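Novice: A single structure is presented below for examination.
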Amino acid sequence: MNQTLLSSFGTPFERVENALAALREGRGVMVLDDEDRENEGDMIFPAETMTVEQMALTIRHGSGIVCLCITEDRRKQLDLPMMVENNTSAYGTGFTVTIEAAEGVTTGVSAADRITTVRAAIADGAKPSDLNRPGHVFPLRAQAGGVLTRGGHTEATIDLMTLAGFKPAGVLCELTNDDGTMARAPECIEFANKHNMALVTIEDLVAYRQAHERKAS
């Protein structure tokens, strides 16, 4: 990732710390991956605190595929089958079947309905019957080990939520341009600045976690 482009957001470690602070303050974070991977920016929010307004922003400026990143334990708790048995997608993204809250929603499409679905899925005592399938929220199962195992937005979301002190569950959506093309780093940076979001790269998060785990050992 071009560090000159990112310099206004601080050093790699500062970017991670600023992202954690933003999440704790109820703000969103823009997460970029490498140019040689998806080369995309995802808006992420804590599943516990994301507001209807933030969901509306995400739907308006994102791909429309609003994803809920969860752990394997949560997937099992909710009895969510993986979307396919044989995942042949380029990066092995861990989609499960889609979901809708069983109660408290209308069509499930609105920002408010999607927030209701997210909250139902992450509730402490959530059970399979709390969700209908299919729906308009796309759960993503993160790999154990986070970004140190798989350098994806799903794992980055779970790692950031955990480091920020939230449940390991977060909402993500890819940022798109007004013409429908995918937003790249310059557009993601502009969007983050405009909407008071922190910005961090998956590479930053990998280095941060490796450094902290070396200290711990």
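Glycine residues also receive a Cβ, built from the backbone N, Cα and C atoms like all the rest.
Here the original residues are kept at every noted site.
Note that this is a predicted model, so its numbers are computed, not measured.
Positions annotated as D-ribulose 5-phosphate binding site by Swiss-Prot: Arg37, Glu38, Asp42, Arg150, Gly151, Gly152, His153, Thr154. According to Swiss-Prot, the Mg(2+) 1 binding site annotation covers Glu38, on the basis of sequence analysis. The Mg(2+) 2 binding site annotation in Swiss-Prot covers Glu38, His153 and is backed by sequence analysis. What Swiss-Prot notes for the published mutagenesis of Asp33 to Ser is this: Loss of activity. Recorded in Swiss-Prot as a mutagenesis result, Glu35 to Ser carries the remark: Reduces activity by 85%. The mutagenesis experiment Arg37 to Glu is recorded by Swiss-Prot, whose note states: Loss of activity. One entry in Swiss-Prot concerns the mutagenesis experiment Glu38 to Ser. Its note says: Loss of activity. Record note (Swiss-Prot), mutagenesis Cys67 to Ser: Reduces activity by 80%. The unchanged residue is displayed. One entry in Swiss-Prot concerns the mutagenesis experiment Ser110 to Ala. Its note says: Reduces activity by 85%. Listed in Swiss-Prot is the mutagenesis experiment Asp113 to Ser, annotated as follows: Reduces activity by 88%. Listed in Swiss-Prot is the mutagenesis experiment Thr117 to Ala, annotated as follows: Reduces activity by 75%. According to Swiss-Prot, the mutagenesis experiment Glu155 to Ser carries the annotation: Reduces activity by 83%.
Mind running through what each feature is packed against?
Specialist: Over all protein chains present, the Cβ of His153 (D-ribulose 5-phosphate binding site) has 29 other Cβ atoms lying within 10 Å.
DSSP gives Asp33 (mutagenesis position) a coil state; it is part of no helix or strand. Under a cutoff of 8 A between CB atoms, and with a sequence separation of 6+ in the same chain, the neighbours of Asp33 (mutagenesis position) are Asn39, Glu40, Gly151, Gly152, His153, Ala156, Thr201, Ile202.
For Cys67 (mutagenesis position), the same-chain residues 6+ apart in sequence whose C-beta sits under 8 angstroms from its C-beta are Val137, Phe138, Pro139, Leu140, Thr154, Val171, Leu172, Cys173.
The DSSP secondary structure for Ser110 (mutagenesis position) is coil. There are 16 other Cβ atoms within 10 Å of the Cβ belonging to Ser110 (mutagenesis position).
Cβ contacts within 10 Å of Asp113 (mutagenesis position), excluding its own Cβ and spanning all protein chains shown: 21.
Cβ neighbours within 10 Å of Thr117 (mutagenesis position), excluding its own Cβ and spanning all shown chains: 27.
Cβ neighbours of Glu155 (mutagenesis position) (same chain, under 8 Å, six or more residues apart in sequence): Ala142, Gln143, Gly145, Gly146, Val147, Thr149. In three-state terms derived from DSSP, Glu155 (mutagenesis position) belongs to a helical segment.
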Novice: In the three-state scheme derived from DSSP, which category covers Thr117 (mutagenesis position)?
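Specialist: The three-state answer is helix.
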Novice: With Thr117 (mutagenesis position) as the reference Cα, tell me which of the recorded positions Asp42, Ser110, Arg150 is the closest one.
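Specialist: Minimum Cα distance from Thr117 (mutagenesis position) across Asp42, Ser110, Arg150 lands on Ser110.
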